[in-house]
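A quick write-up on the structure given underneath.
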Amino acid sequence: MADWVTGKVTKVQNWTDALFSLTVHAPVLPFTAGQFTKLGLEIDGERVQRAYSYVNSPDNPDLEFYLVTVPDGKLSPRLAALKPGDEVQVVSEAAGFFVLDEVPHCETLWMLATGTAIGPYLSILQLGKDLDRFKNLVLVHAARYAADLSYLPLMQELEKRYEGKLRIQTVVSRETAAGSLTGRIPALIESGELESTIGLPMNKETSHVMLCGNPQMVRDTQQLLKETRQMTKHLRRRPGHMTAEHYW
């Protein structure tokens, strides 16, 4: 049984009509950057719960979550309606293996995300530990519209902080936007446009690819890299070149 603790909302940041971030104070156990927990609310006499990744660094007591409101969802519209001072239930112990401990050494670490799945990477990069073993870091955030790139300012801050080691790139699929590539991640890899824009190759000799978000993006990218680059899924018992987390 999960141990639930009561958290208090300290901030609600509405990015768009559908995207928002919750900041919560709660007595949770220490977690590893990249992990997730569960948020819950009592609705009609039962606890409704969903898993959400931590966006904040583990050394930051402001627990931050990046969410999308599902119009007919049972929980997300209620979470979106919370105000500072409101209570929310949080599972105290985090879970998940989408962490740097599970990533083998390589020259270039590619971190590819769609939508709200940018969260785990922001936690990892804000903490900044265990990254010395990579020569290059690449963070790619794909969304439908430029307005959905909620954490671009933080991505730009991190890019400066890493002084040339971190390269960031945004992608939009439903419009063209300055500074963003247009299309979807698998197609941009297939065409070579993503690599030429970043200026680094994505291959099994130099790279490890982390994939987080839309299951279709994850599957399509894995299939493409397997077929065209001979890259394989990374398992503890059989080291490979791709680590993934589906976001629903």
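Positions of Cβ are set from backbone N, Cα and C atoms, glycine also.
Substituted residues are absent from this model; it holds the original ones throughout.
Per Swiss-Prot, the features are as follows:
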- ASP17, ALA143, ARG144, SER173, ARG174, ARG184, ASN214, PRO215, GLN216, ASP220: NADP(+) binding site (BINDING)
- ARG50, ALA51, TYR52, SER53, TYR66, LYS74, LEU75, SER76, THR116, TYR247, TRP248: FAD binding site (BINDING)
- 2-101: domain 'FAD-binding FR-type' (DOMAIN)
- GLN126 to Arg: No change in enzyme activity. Crystallized in 1FDR and 2XNJ (MUTAGEN)
- ARG144 to Ala: Increases Km for NADPH. 2-fold decrease in catalytic efficiency (MUTAGEN)
- ARG174 to Ala: Increases Km for NADPH. 13-fold decrease in catalytic efficiency (MUTAGEN)
- ARG184 to Ala: Increases Km for NADPH. 15-fold decrease in catalytic efficiency (MUTAGEN)
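Here the features listed in Swiss-Prot are painted onto the structure.
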residue	record	CB count, 10 Å
ASP17	NADP(+) binding site	9
TYR52	FAD binding site	23
TYR66	FAD binding site	22
LEU75	FAD binding site	19
THR116	FAD binding site	24
ARG144	mutagenesis position	14
ARG174	mutagenesis position	11
ARG184	mutagenesis position	19
ASN214	NADP(+) binding site	20
GLN216	NADP(+) binding site	12
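Sequence-distant neighbours of TRP248 (FAD binding site) (same chain, 6+ apart, CB under 8 A from its CB) are PRO215.
Among the residues ARG50, ALA51, TYR52, SER53, TYR66, LYS74, LEU75, SER76, THR116, TYR247, TRP248 said to bind FAD, no two Cα atoms are farther apart than 19 Å.
ARG50 (FAD binding site) counts 17 other C-beta atoms within 10 Å of its own C-beta, drawing on all protein chains shown.
Put simply, LEU75 (FAD binding site) is 16 Å from ASP17 (NADP(+) binding site) when counted between their Cα atoms.
In the predicted model, the domain 'FAD-binding FR-type' (2-101) has a mean pLDDT of 98. According to DSSP, ARG174 (mutagenesis position) is assigned to coil rather than to any helix or strand. GLN126 (mutagenesis position): 19 other CB atoms within 10 A of its CB, across all protein chains. Closest to ARG50 (FAD binding site) in space, going by CA atoms and restricting to the recorded positions GLN126, ARG144, GLN216, is GLN216. As a summary of secondary structure, the domain 'FAD-binding FR-type' (2-101) carries 7 helix, 46 strand, 47 coil according to DSSP. Counting in whole angstrom, THR116 (FAD binding site) lies 15 from GLN216 (NADP(+) binding site) by their C-alpha atoms. ARG184 (mutagenesis position) carries neither a helix nor a strand DSSP state and counts as coil.
TYR52 (FAD binding site) and ASN214 (NADP(+) binding site) have their C-alpha atoms 14 Å apart, to the nearest angstrom.
Recorded residues TYR66 (FAD binding site) and ASN214 (NADP(+) binding site) have their alpha carbons 15 Å apart, per Cα-Cα distance. Close to ARG174 (mutagenesis position), meaning Cα to Cα within 10 A, are the following recorded positions out of LEU75, GLN126, ARG144, ASN214, GLN216: ARG144.
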